[in-house]
Amino acid sequence: MSFDIAKYPTLALVDSTQELRLLPKESLPKLCDELRRYLLDSVSRSSGHFASGLGTVELTVALHYVYNTPFDQLIWDVGHQAYPHKILTGRRDKIGTIRQKGGLHPFPWRGESEYDVLSVGHSSTSISAGIGIAVAAEKEGKNRRTVCVIGDGAITAGMAFEAMNHAGDIRPDMLVILNDNEMSISENVGALNNHLAQLLSGKLYSSLREGGKKVFSGVPPIKELLKRTEEHIKGMVVPGTLFEELGFNYIGPVDGHDVLGLITTLKNMRDLKGPQFLHIMTKKGRGYEPAEKDPITFHAVPKFDPSSGCLPKSSGGLPSYSKIFGDWLCETAAKDNKLMAITPAMREGSGMVEFSRKFPDRYFDVAIAEQHAVTFAAGLAIGGYKPIVAIYSTFLQRAYDQVLHDVAIQKLPVLFAIDRAGIVGADGQTHQGAFDLSYLRCIPEMVIMTPSDENECRQMLYTGYHYNDGPSAVRYPRGNAVGVELTPLEKLPIGKGIVKRRGEKLAILNFGTLMPEAAKVAESLNATLVDMRFVKPLDEALILEMAASHEALVTVEENAIMGGAGSGVNEVLMAHRKPVPVLNIGLPDFFIPQGTQEEMRAELGLDAAGMEAKIKAWLA
């Protein structure tokens with residue numbers, strides 16, 4: 001879409017933060033209004049993360065107005081809320097391309113702009129990186145400032161508290177801003193608290209505070225009395241005791257939608273020494289009533305008509321794999337009260353809404369705490385229950401040691417339902433489920449299953465749930481199932497694949513939901529097609545049979561080739577001294593960028609045409 005200067009006259013004056021800082025303060029509320037409307041107009045036409053950005057418009061304007069970005073370094077946690085930041089930093093006219101192949105990255109990305117200090121996508125990394133950046137800036141000696149913006153969900157993660165604990169110890173000059181959109185602005189976050197915040201952040205208070213500490217530092221009883229008096233005064237009105245205990249100077253809460261008030265507070269805090277903490281209250285979806293009322297639904301949106309206030313409904317076609325999992329979960333829980341389901345803040349995405357309502361006492365959302373989720377599941381298993389950890393492939397990476405140390409070594413029967421395995425599409429490099437087979441396959445006694453369709457997915461979940469000799473995992477993709485008939489649940493024989501088609505010289509060993517594409521290739525090339533089903537343990541007998549009866553083998557998977565299922569097949573053949581040629585087809589050795597799943601599979605040669613071309617070129 002082209003930028004409409006007449007519709008956004010103030011925003012038209014701002015294509016960089018340098019231009020923003022030339023505007024008079026009085027025009028900033030109007031700029032915020034135009035920025036919010038432009039965000040609505042753009043995202044409704046292109047799709048993308050939506051409600052979070054609406055809530056950070058005033059904060060974004062205030063930060064870039066007060067701080068000398070990009071010289072001063074601004075770090076956004078996760079990045080869902082960073083669309084206004086992109087618009088104000090030279091990417092205004094390209095915002096309609098966000099999350100599209102070749103377009104703007106969905107999150108702050110170092111390779112895209114000098115304003116994007118840290119590439120992000122996963123949560124709770126900002127403060128740790130910010131401390132390192134602040135320490136580097138201090139050693140540089142150019143008075144470069146560091147600011148981290150983190151949400152109320154991301155700050156619950158252990159990594160954020162580990163970082164704050166470290167900051168309290170080494171005391172770098174930095175500002176952490178908590179964007180708290182859990183609730184609307186309440187009465188006690190009004191004029192009085194804003195006035196108090198400006199007083200507490202002002203030079204007079206800070207001078208008195210630090211001066212008093214120096215004067216009385218040698219008199220322990222008076223020092224302690226001073227500390228307690230200060231805590232008592234601030235504790236009456238400031239809910240920041242936890243952050244103060246971690247070593248931060250806490251300011252807030254303040255109204256995150258008062259751009260002029262934010263500017264005053266940020267200017268007061270800009271030159272304070274040591275770690276500072278500013279708590280702002282915002283409303284997710286601010287300025288667009290449907291998003292304010294339902295921020296979860298409007299968190300990430302497809303293209304929609306903003307005048308309707310509704311998102312387009314599903315066509316009612318095939319269910320998603322997440323829905324298949326959710327239905328199986330409810331069905332199984334109704335029969336077994338030992339089932340416990342765990343998610344790290346991904347209830348909707350993992351298909352667990354219905355389960356959470358039907359079985360609230362057996363549903364555990366542990367927040368953004370993947371490490372805790374896995375070890376919590378280990379504890380439930382020790383206690384005699386049957387835990388299921390529903391988690392995205394890209395987020396399970398964050399709990400790898402817990403899978404190893406707390407589950408696998410102890411042979412605990414924890415089932416991992418791994419959603420978003422393989423190419424996920426528009427969220428790009430940070431969210432592709434490219435590595436789970438590689439990092440799980442090397443864990444001793446782990447059972448790993450890759451269904452080729454929704455019926456097999458259900459059977460594998462059932463098999464894993466009833467496997468009691470250690471952990472198991474079922475990995476399935478983002479997107480809809482293929483429409484096969486669902487048969488009664490039964491346990492699959494562990495480590496056994498099945499031949500789907502008999503051919504001649506070539507055998508294709510398929511792992512997972514690329515099966516429809518592999519089937520087209522097998523038909524075209526008159527190849528044998530095998531649904532391997534298990535990545536671990538591999539069906540070694542079937543692999544050796546295929547090697548003995550065919551001139552060449554091809555493995556197919558939507559996982560990194562390095563260390564993946566195909567690598568396992570290679571290892572089996574080498575161990576048995578079988579010199580049959582093998583072509584491994586999978587994800588290449590680079591981070592897969594954004595684009596639709598169809599676009600990326602075609603580009604990577606993982607659709608039927610691409611696979612066939614690769615095989616023919618290899619055989620030539």
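Quick reminder: no glycine exception, Cβ is built from N, Cα and C everywhere.
On its own chain, HIS122 (thiamine diphosphate binding site) has VAL78, THR394, PHE395, ARG398, THR430 as residues at least 6 apart in sequence with a Cβ closer than 8 Å to its own Cβ. Annotation source Swiss-Prot lists thiamine diphosphate binding site at HIS80, GLY121, HIS122, SER123, GLY153, ALA154, ASN181, TYR288, GLU370.
Cβ neighbours of ASN181 (thiamine diphosphate binding site) (same chain, under 8 Å, six or more residues apart in sequence): SER52, GLY55, GLY151, ASP152, MET281, THR282, LYS283, LYS284, PRO295. The Mg(2+) binding site annotation in Swiss-Prot covers ASP152, ASN181.
Taking the Cβ of GLU370 (mutagenesis position) as reference, residues of its chain lying under 8 Å away and at least six apart in sequence are, in sequence order, PRO344, ILE391, PHE395, LEU396, ARG398, ALA399, GLN402. Under mutagenesis, Swiss-Prot gives GLU370 to Ala with this note: Loss of activity.
Here the residue is the original one, but Swiss-Prot notes a mutagenesis experiment at this spot, ARG398 to Ala: Loss of activity.
In Swiss-Prot, the entry for mutagenesis HIS431 to Ala states: No effect on activity. The structure shown retains the original residue. In this structure, HIS431 (mutagenesis position) belongs to neither helix nor strand by DSSP; it is coil. Same-chain residues at least 6 positions away in sequence with a Cβ under 8 Å from that of HIS431 (mutagenesis position) are, in sequence order, GLY121, TYR392, THR394, ARG420, VAL424.
The note that Swiss-Prot attaches to the published mutagenesis ARG478 to Ala is: Loss of activity. DSSP classifies ARG478 (mutagenesis position) as coil under the three-state reduction. Contacts of ARG478 (mutagenesis position) defined by a Cβ separation under 8 A and a same-chain sequence distance of 6+ are given as SER320, TYR321, SER322, ASP419, ARG420, GLY422, VAL424, GLY425, GLY433, GLN597, in order along the sequence.
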- Message: Name the residue among the recorded positions HIS80, ARG398 whose Cβ has the smallest number of other Cβ atoms within 10 Å.
- Response: ARG398
- Return the residue, from the listed binding-site residues ASP152, GLY153, with the maximum count of other C-beta atoms within 10 angstroms of its C-beta. GLY153
- Would you mind pulling the DSSP three-state label for HIS122 (thiamine diphosphate binding site)? coil
- Message: Need one number for the thiamine diphosphate-binding residues HIS80, GLY121, HIS122, SER123, GLY153, ALA154, ASN181, TYR288, GLU370: the maximum pairwise CA distance in Å, whole number please.
- Response: 32
- Note on the structure: In three-state DSSP terms, GLY153 (thiamine diphosphate binding site) is classed as coil
